[in-house]
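Novice: Just dropping this structure here.
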Amino acid sequence: MSSSNACASPSPFPAVTKLHVDSVTFVPSVKSPASSNPLFLGGAGVRGLDIQGKFVIFTVIGVYLEGNAVPSLSVKWKGKTTEELTESIPFFREIVTGAFEKFIKVTMKLPLTGQQYSEKVTENCVAIWKQLGLYTDCEAKAVEKFLEIFKEETFPPGSSILFALSPTGSLTVAFSKDDSIPETGIAVIENKLLAEAVLESIIGKNGVSPGTRLSVAERLSQLMMKNKDEKEVSDHSVEEKLAKEN
């Protein structure tokens with residue numbers, strides 16, 4: 001192992017602010033109900049539809065990421081503007097498939113039944129898989145389990161649906177009747193494609209929340225630039241130290 005690798009320190013946890021979206025507050029960091037890892041707020045936005053000329057908001061969505069997402073994404077995407085990232089399909093695919101934990105908090109603005117919510121989510125997931133040519137029996141069974149988890153649930157305004165996506169591909173589902181986040185989930189589905197598709201259906205190319213997509217792009221653009229600047233300062237300090245030692 002080289003001396004530079006031996007001296008490398010873990011990336012600092014990103015310092016971010018909370019976000020207020022349509023009277024819903026997303027705190028700067030949360031503990032994942034799947035792993036208890038701290039995750040930072042990557043972005044937030046609304047999901048709504050234009051109904052008879054009026055934009056109706058159904059849910060407000062926050063996306064949280066593990067701290068190592070920033071250096072991982074920085075390798076390819078640092079220096080890109082918010083606009084460039086927002087328009088980049090590969091960038092959001094890398095977030096969706098990246099080897100770091102993700103967490104999604106979906107807070108209700110209007111009441112929804114579990115059946116209404118889960119059927120729409122799985123419909124979007126299946127559309128993504130078919131587009132990618134990835135729909136198999138395993139995914140069909142994962143969809144059945146997903147629908148079963150939600151079948152008897154109802155979600156009044158202010159309640160939340162929570163998803164934790166592990167780097168290994170499991171999807172942990174949890175529910176909250178208020179703003180709290182439970183320490184553990186109520187069910188785990190071991191299907192990597194389903195876990196990824198749930199997130200992609202929100203922030204991907206045809207995702208249901210363009211506002212969340214824009215928010216994630218804006219925040220990560222800033223964080224990657226900050227990470228780049230800090231790394232350059234750190235590298236310069238190491239070079240100075242080595243020069244003095246020699």
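In case you wondered, yes, glycine gets a Cβ from its N, Cα and C as well.
Below are the features I grabbed from Swiss-Prot:
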type	residues	note
BINDING	T59, N124, S201	substrate binding site
VARIANT	I202 to V	In strain: cv. Cha-0
VARIANT	V238 to L	In strain: cv. Gr-5, cv. Gran-2, cv. Gran-3, cv. Gran-5, cv. Gran-7, cv. Gran-8, cv. Gran-10, cv. Ita-0, cv. Ler, cv. Mh-0, cv. Per-1, cv. Rv-1, cv. Rv-3, cv. Rv-4, cv. Rv-5, cv. Rv-8, cv. Wlp-1, cv. Wlp-2, cv. Wlp-3, cv. Wlp-4, cv. Wlp-5, cv. Wlp-6, cv. Wlp-7, cv. Wlp-8, cv. Wlp-9 and cv. Wlp-10
Novice: Look at each of the recorded positions, S201, I202, and point out the one with the fewest other Cβ atoms around it within 10 Å.
Specialist: S201
Novice: Around N124 (substrate binding site), how many other C-beta atoms are within 10 angstroms of its C-beta?
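Specialist: Here the count is 19.
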Novice: With the substrate site defined by T59, N124, S201, which remaining residues of that chain have Cβ atoms positioned within 8 Å of the Cβ centroid?
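Specialist: Once T59, N124, S201 are set aside, the remaining close residues are R47, K120, V121, V198, I202, G207, V208, S209.
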Novice: Report, in whole Å, the straight Cα-to-Cα distance of I202 (variant position) from N124 (substrate binding site).
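Specialist: If we compare the Cα positions of N124 (substrate binding site) and I202 (variant position), the gap is 9 Å.
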Novice: Within 10 Å of the Cβ of T59 (substrate binding site), how many other Cβ atoms can be counted across all chains shown?
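Specialist: There are 25 such Cβ atoms around T59 (substrate binding site).
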Novice: Over all pairs within T59, N124, S201, the annotated substrate binders, what is the largest Cα to Cα distance, rounded to whole Å?
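Specialist: Max span of the substrate binding residues, Cα based, is 16 Å.
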